[in-house]
Amino acid sequence: MNDPREILAVDPYNNITSDEEDEQAIARELEFMERKRQALVERLKRKQEFKKPQDPNFEAIEVPQSPTKNRVKVGSHNATQQGTKFEGSNINEVRLSQLQQQPKPPASTTTYFMEKFQNAKKNEDKQIAKFESMMNARVHTFSTDEKKYVPIITNELESFSNLWVKKRYIPEDDLKRALHEIKILRLGKLFAKIRPPKFQEPEYANWATVGLISHKSDIKFTSSEKPVKFFMFTITDFQHTLDVYIFGKKGVERYYNLRLGDVIAILNPEVLPWRPSGRGNFIKSFNLRISHDFKCILEIGSSRDLGWCPIVNKKTHKKCGSPINISLHKCCDYHREVQFRGTSAKRIELNGGYALGAPTKVDSQPSLYKAKGENGFNIIKGTRKRLSEEEERLKKSSHNFTNSNSAKAFFDEKFQNPDMLANLDNKRRKIIETKKSTALSRELGKIMRRRESSGLEDKSVGERQKMKRTTESALQTGLIQRLGFDPTHGKISQVLKSSVSGSEPKNNLLGKKKTVINDLLHYKKEKVILAPSKNEWFKKRSHREEVWQKHFGSKETKETSDGSASDLEII
C-alpha cells in the first residue's frame, strides 16, 4: 500500500491522460488554430480597408441646461442636401431596417431538428474518417521481432511496467526504440480508458498494455461446429488482474511457452466484453483477445517479486495460491483482512457497536469477500430485471450460512455456540444414561448365557436319564476319543454328572464303560495336530509307487499289489 505522505518521483506512465493528447488530436488542434489565425488576418484586412462613415446624429450633441422656448426651424436648401447626402450612406441604419423587415419563423419550426440531424451526420463522418486514419497508422508487430537477444541478469526497476525485474530478455535501449511511437497503458490506466457500458477500445493508433503473467490455463477447444484451439493466461500488476485469450493454432503454438512471472507487453489486442451466464444481458467486465497470426507479444523480462499466498485452506487442505508481491506482503489481501479481523476481535477498543454482517445471499458481497473469479475488482453493479419463480427459488436456496451463529463461527475460530452451552447438561445426562443402560445389558447377557449353558434345571428325571443314555451311546463309537478333545466344551460331563445316580453296575460291561468315560473326560492333550502322521504319509507314498509300477513299469519287474488297492486311487 502506497503511503500518501511519501514523496515519489513523477511517473509519466502512471498518470491517466485524456484521449485528445495523442498525436492526431494535437495535429488537428494545430490545424484548427492555423485556420482561425488565417480567418482573423483576413478580417483585420477588411477592417483596415473599409472606413466606417461617421453618423451625423452623433457629431454634435447639445444638452440644454434648462427648458427653452420651442422655436420653429426654417429649413435651408443646404441642410436638405446634406441630410439626403448622409441618409443613403448610413450602414448601421440600413442593416437594422433589413433585419426588422425579415419575417420571423413560426413557433413550430423544425430548424433545430434539421441542424441537429446534419451535425450528427457530420460527426459520424468525422468519426469514420478518424477511425480510418487511425487504422491506416496501426502496426501489428514490434520492430524487434526478428532479432535475438541474450538474457541479462539484473536487479532494476523496469520503467514501462513499474515492476522490478531480475532478468532482462531485451536491452533497455532496444525496448525504448520498439515502444517509441506506442502508447503504454498499464492495467490501472487501461481500466480507466475502457469504461462501461460500451467498453470501447482506447482511441490510439498504437497502444500496448504491460503486466506480468500470474496464471496460465491448459489448451482447450471451443464448442463451435469447427473447434478452434485456445488458452488463457492472466496478467497482473499486484493490484489489478486481466485475462487474455489466445485463439488459433499458430497463436497457441507461439505463445503457450510463455513462463509464469514474465513481464510482457501486448500490442493492440482486441477488447472482449463478457457477461455472467444466467444473470441478465448486462455486460459486467472485459477481457483481451488475440485471434490473428501476427507476433504482438513482447517479452521484456522476469519479475523479481512474484510469489504465491502460502495460507492453507482448512477445507480443501490446499494453499491459496493467489499472486502476491513478496517484497511487500506475506499473504494476499483476503487473508490479510481475515488476520486483521481476528486480531482486532481480541481488542475491545477496536470493536465497534456494529460489525460487518455476514452475507445472506450470494449476490451481496461485503468487502471481506473476494469475488470467485480473478476479475473481482471490476464488478459493475447495474439494474437487473426481475427473476422468474424458478430463479428466485434457486437464489433462496443458495445461502452461505444457515444462521448467524454459523457466520460468527466462520469469522472467529474460538467462538462457542450459546445454544450448545445451554444444552450441555442435557447432553451430559444422556451420556450417563447411555453408559448405565450398556452396563445393565452386559450383566443381563452374562446371566442369560449362564442359564443357557446348563439347561438341565428344568428337565425331569426321565429326560435326564434319556440324555445320559444317548451320550453314552455316542461315546461308545470312539469317534470323540479319536478327536483328542471335547467338542461340546464340557456339556457331556454336565449331563453325566447331573443324571440320577443309580446302583452299582451289575456287570463288568457297565463298569468298563464308566471307566472309559472317566478317562475321556479327564484326558487332555496340550498340542492337537490334525494333519496325518509320518507313518500314514509313508504308507500313502509306497502305495502310490506300487500302483505306478503295476501299470506303467516293466513287465519283468511286476510286483503284486494289495487287493485293497484300486485303479481309482491313481492321481
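Cβ coordinates come from backbone N, Cα and C, glycine included.
Swiss-Prot annotations:
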- Tyr245 to Ala: Inhibits interaction with POL30/PCNA and abolishes cell proliferation (MUTAGEN)
- Gly261 to Ala or Asp: Temperature sensitive; loss of CDC17 stabilization (MUTAGEN)
- Asn268 to Asp or Ile: Temperature sensitive; loss of CDC17 stabilization (MUTAGEN)
- Pro269 to Leu: In mcm10-1; diminishes interaction with MCM7 (MUTAGEN)
- Cys320 to Tyr: In mcm10-43; abolishes self-association and diminishes interaction with MCM7 (MUTAGEN)
- Cys332 to Gly: Abolishes self-association; when associated with L-335 (MUTAGEN)
- His335 to Leu: Abolishes self-association; when associated with G-332 (MUTAGEN)
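Cβ neighbour density within 10 Å is lowest for Cys320 among the mutagenesis positions Cys320, Cys332. Within the same chain, residues at least 6 positions away in sequence whose Cβ sits under 8 Å from that of Asn268 (mutagenesis position) are Arg138, Val139, His140, Asn206, Trp207, Ala208, Cys296. If you take the C-beta of Gly261 (mutagenesis position) and look for same-chain residues 6 or more apart in sequence within under 8 angstroms, you find Leu212, Ile213, Ser214, Ser302, Ser303, Leu306. Checking Cα-Cα distances from Tyr245 (mutagenesis position) against the mutagenesis positions (Cys320, Cys332, His335) with a 10 Å cut-off leaves nothing; none qualify. In this structure the C-alpha atoms belonging to Cys332 (mutagenesis position) and Cys320 (mutagenesis position) are separated by 9 Å. Classification of Tyr245 (mutagenesis position) by DSSP places it within a strand. Distance noted between the C-alpha atoms of His335 (mutagenesis position) and Cys320 (mutagenesis position) is 9 Å. The CA atom of Pro269 (mutagenesis position) is located 30 Å away from the CA atom of Cys320 (mutagenesis position).
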